[in-house]
Amino acid sequence: MPSAHSVKLRPLEREDLRYVHQLDNNASVMRYWFEEPYEAFVELSDLYDKHIHDQSERRFVVECDGEKAGLVELVEINHVHRRAEFQIIISPEYQGKGLATRAAKLAMDYGFTVLNLYKLYLIVDKENEKAIHIYRKLGFSVEGELMHEFFINGQYRNAIRMCIFQHQYLAEHKTPGQTLLKPTAQ
């Protein structure tokens, strides 16, 4: 697993859009994302411009030893209800090395301690066993199953909604006197 010092999050910048575009257009990366792979770069640029000051989302680039290794996003941030949707993509060459767990913890620390969110939730394909295993390891629990939620490759797919609450996360990952890891983008 990458060391604590080799993994960090930083805010998504315009210069990162080519990297994001490569991830978005990789069918193996996007197969569990319930979205069509393949979007035009101009569409991605327009989305970036439209949402650059949107307070309902925080998007981070995951870096491992200074190299771009994935994306972590807190989207649909609702400050009244103190919740957000958690999303993560790790580049194929960095998968299986514990990076998703490290990056997720950094984003969760940010969500629960900086944004003071009460709840993080996610939607995952029921058949994505690797992701579900990682999410359970991080403390997420199943809230329910969404039947025939997404139409992908000619068939409907079920999804699982999972969540974790601030008090659960802090009890598991913060001890008295310990400083939580923070993304560099505070």
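Numbering starts at 1 and runs along the chain as it is shown here.
Placed from the backbone N, Cα and C atoms, the Cβ positions cover glycine too.
Spatially close to Tyr135 (mutagenesis position) yet at least six residues away along the chain are Leu122, Val124, Met162, judged by Cβ distances under 8 angstroms. Taken residue by residue with DSSP, Tyr135 (mutagenesis position) is part of a helix. Annotation comment: Swiss-Prot describes Tyr135 as active site, proton donor.
Positions annotated as Mg(2+) binding site by Swiss-Prot, on the basis of experimental evidence: Glu35, Glu76. DSSP classifies Glu76 (Mg(2+) binding site) as strand under the three-state reduction.
Look at Swiss-Prot and you will find Glu35, Glu43 tagged as spermidine binding site, backed by similarity to another entry. Glu43 (spermidine binding site) counts 11 other C-beta atoms within 10 Å of its own C-beta, drawing on all protein chains shown.
Among the features that Swiss-Prot reports, acetyl-CoA binding site is placed at 88-90, 95-101, 128-137, with the record citing similarity to another entry. Same-chain residues at least 6 positions away in sequence with a Cβ under 8 Å from that of His133 (acetyl-CoA binding site) are not found in this chain.
Where Swiss-Prot documents Tyr135 to Ser as a mutagenesis experiment, the accompanying text is: Loss of activity with spermine as substrate.
Here Swiss-Prot describes Tyr135 to Ala as a published mutagenesis experiment; the accompanying note says: 300-fold decrease in activity with spermine as substrate. Retains the ability to inhibit PrprA activity.
Swiss-Prot lists Tyr135 to Cys or Phe among its mutagenesis entries, and the accompanying note reads: 100-fold decrease in activity with spermine as substrate.
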Glu76 (Mg(2+) binding site) sits from Ile88 (acetyl-CoA binding site) (Cα to Cα, rounded, in Å) at a distance of 14
Whole-Å Cα distance, Gln95 (acetyl-CoA binding site) to Glu76 (Mg(2+) binding site), is 26
DSSP says Ile88 (acetyl-CoA binding site), in three-state terms, is strand
